[in-house]
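Q: For Asp391, the entry in Swiss-Prot reads active site, 4-aspartylphosphate intermediate, with the evidence type similarity to another entry. The feature Mg(2+) binding site is assigned by Swiss-Prot to Asp732, Asp736. Among the sequence features in Swiss-Prot, the mutagenesis site Lys329 to Glu is noted as follows: Abolishes targeting to the apical plasma membrane.
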Amino acid sequence: MHQKTPEIYSVELSGTKDIVKTDKGDGKEKYRGLKNNCLELKKKNHKEEFQKELHLDDHKLSNRELEEKYGTDIIMGLSSTRAAELLARDGPNSLTPPKQTPEIVKFLKQMVGGFSILLWVGAFLCWIAYGIQYSSDKSASLNNVYLGCVLGLVVILTGIFAYYQEAKSTNIMSSFNKMIPQQALVIRDSEKKTIPSEQLVVGDIVEVKGGDQIPADIRVLSSQGCRVDNSSLTGESEPQPRSSEFTHENPLETKNICFYSTTCLEGTVTGMVINTGDRTIIGHIASLASGVGNEKTPIAIEIEHFVHIVAGVAVSIGILFFIIAVSLKYQVLDSIIFLIGIIVANVPEGLLATVTVTLSLTAKRMAKKNCLVKNLEAVETLGSTSIICSDKTGTLTQNRMTVAHLWFDNQIFVADTSEDHSNQVFDQSSRTWASLSKIITLCNRAEFKPGQENVPIMKKAVIGDASETALLKFSEVILGDVMEIRKRNRKVAEIPFNSTNKFQLSIHEMDDPHGKRFLMVMKGAPERILEKCSTIMINGEEHPLDKSTAKTFHTAYMELGGLGERVLGFCHLYLPADEFPETYSFDIDAMNFPTSNLCFVGLLSMIDPPRSTVPDAVTKCRSAGIKVIMVTGDHPITAKAIAKSVGIISANSETVEDIAHRLNIAVEQVNKRDAKAAVVTGMELKDMSSEQLDEILANYQEIVFARTSPQQKLIIVEGCQRQDAVVAVTGDGVNDSPALKKADIGIAMGIAGSDAAKNAADMVLLDDNFASIVTGVEEGRLIFDNLKKTIAYSLTKNIAELCPFLIYIIVGLPLPIGTITILFIDLGTDIIPSIALAYEKAESDIMNRKPRHKNKDRLVNQPLAVYSYLHIGLMQALGAFLVYFTVYAQEGFLPRTLINLRVEWEKDYVNDLKDSYGQEWTRYQREYLEWTGYTAFFVGILVQQIADLIIRKTRRNSIFQQGLFRNKVIWVGITSQIIIGLILSYGLGSVTALSFTMLRAQYWFVAVPHAILIWVYDEVRKLFIRLYPGSWWDKNMYY
């Protein structure tokens, strides 16, 4: 008979065709292609190459066909020679690491990004200005050369620092390498050998046992009770059985293939390697992350926006005054020098270093709070987050199944789900509990890994699946040494749990002093266990299982199931000694023992409980205007129960289904607007258009996506971003990588996360805790606030530095301040105070504000610019000019005499220039007085910048509400300002190249009234903002 050639089953492994898990009603999980997403991505990203197809038919082949295909022997394995040839041909069995940016490129990016460009332009303009001056005067001052060199040096030093910070985070990341197994047990040359897993090749025969990770894609040849955890690949949380049986066309669903890097939870398996390294399924998926581009961070956009503003203002003012200078009959070359001077005066030279240090300080603070920041700019992004799409397992929950409730003696008891299980309050004296605890202990294949004698019970590593681990630890805490109990009740026969039977059964020799007999114990799906029972134990005695007791059972079962908990039923049967003597041989294939008319003992339910810190964290998110969306592969009932327990769904919120149930009407009849919450399944999401998803995201504040695959996160993230939201996404699986890269900020789990997820993320949670994200949000908001304050502080003095050039050109005064003097303000006295603002504590309303809108709430907005430049900036300029005019008046030049004096003042051959009192001044004397004027203007700005620094501690609250001495680093900054000012004025007075002279002490106090005025003025501004929220004053004076 002609045999039809097996059809190759194509599995698309990308964010374009999704793998969606749906329940067909027969208990089997199905995966369906999400074509909508494919079309959207094709239209949107034009990335046909994003689709990668894996053609796999090995699961359909017989053992003989496999041997022929791979040239191997199932019993003897490959020869070492052949294995070496294949290794040379295919390369090592490891995933190619993501393409790394060369270190030199990373370094150069730090040199030319954001503020750096502005400083480089300033440096080149300085050199051009010197060139112009030198062309007409060979003895031209080298000030502009020095200024250009210093600006270049600032960029280089700051770039080195930023590069070092990011390299440090990268090095920490490289230490995470938990996903790939290191060793593999292989049969070669008829011998079992342990070799590095990287040396595996196709055709190798490998053996894997419970607790090991699968070292490659393998086709199962034989297995004993093997179950694997595929969650990092498919998002499937339930353990999946593995056998040599071909059960499904789809290789992702068939039982006879195990996938690279998934975990064997229990049992043993022997298999043939069919794919290695990048050719494995997980290798294909891991490569998808490179198909989704990194998005520019909000803070990078803000800095770019700020650079454009500063450059625009500088160039506009420069050109304006170039035109004025030319119209006032200045030489064109002189006018160009003025133009360059004005542009350079507008460049905030110290801000680049300040921003870099501020981001680094915050990153260090966050590392102490278990948030590892890979990209410094990601810190602020977290602060502007408006939607958090969070995993359930391990992030919102403790990532450990825990016994939550017990039902026996017709009562539901609440178990302690805290970290240590120490406070169990149910009745442990009941004889029914004694029987139930024995079943829980014996009908369990989980075991503690050896060598953990001193490790607390709840932290011990276990070989076994999550449910059995929960039962083992529960028994160990309450009953003591479980392994000792099992030794005393030796297991003589066992039927492992499987999806067909839906029960697990074991038979044990009893440690009965009155005579040996056998006890059969069973656990499994409650309805299946009840079917096998004719009696029920109540208060230690067996009673007939009648309709009344069955109804009580069903009520309890439905109540526990409705809580989203996984419920198991337990029963037992003492086998009669006369029918089953000590020498009896049990045969599990022949089933030569009874499996009906058993005694039902009780129910036990388990749940992965919420972390204790999460409800408070979710409440903080609500106050902060952040929408928290749960995205999980779990059952909708479980997801909804956890969402309610942590506050993602409020206690009084109802879904459409809840309303339908309450009113006893069909779901279609419910007005969707009456529902405040929504639980959307992956199956529903698969059939939704983008518009329908957008409608759900826009209309519901409380949303849970359940039964979704990790790939569907990409659709959800894109949907959120279409709402103009800044989206943070958590992920741990390989399949989460595209969503992590697409999100504004990707957050990987440090403990449970795969390497692919960590590589794609911007931030890694070292404790996998949702509360750490909220801490990060607060830190991110704080950094945005503090950057605003720093920029406002830095911009204020720009007007005071710019006005002297404008007055110099228009009014013709002797130059009030030189470019080198300005540099000492920007890179000397102001650097430490600017950095000190990074240490400022949060204002009281920081987590009660709505998230900032990325297109409207800018880092540098109109109120900030207007207030800094035209309010405080002009006050500073007036105060500094007051000191300048005071010095000149004291020396004999009254203000009216200085007007239009510039041309005569600067003539080298004029040595008899008369002041207001007729005294004659030589060129050298005038130059020394000019340097004294520089120093006076410098001191005037310095004194007022102290007041400016203090007022920048808050934007809304009074300084006295915030605490004047709460941030001690501010006072370090003020002290540094004064010390640097004193050193420049007195210690280096003889160094005329710096253009500073020794200043009389009284000149330091001339600007103090202006400094006090600045403080009082700002306190009044903040008072009116607090008194009249939403008013014109609030909108225009709150920056």
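Numbering starts at 1 and runs along the chain as displayed.
Cβ coordinates come from backbone N, Cα and C, glycine included.
Every residue here is the original one, so none of the noted swaps is modelled.
Help me picture where these features are in the structure shown.
A: The Cβ of Asp391 (active site, 4-aspartylphosphate intermediate) lies under 8 Å from the Cβ of Met630, Val631, Thr632, Thr730, Gly731, Asp732, Met749, each of which sits 6+ residues away along the same chain.
Counted within 10 Å of its Cβ, the other Cβ atoms near Asp732 (Mg(2+) binding site) come to 29, all protein chains included.
DSSP assigns Lys329 (mutagenesis position) to coil in the three-state reduction, placing it in neither a helix nor a strand. Around the Cβ of Lys329 (mutagenesis position), the same chain contributes no residue under 8 angstroms that is 6 or more positions distant in sequence.
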Q: Other than its own, how many Cβ atoms are within 10 Å of the Cβ belonging to Asp736 (Mg(2+) binding site)?
A: 32
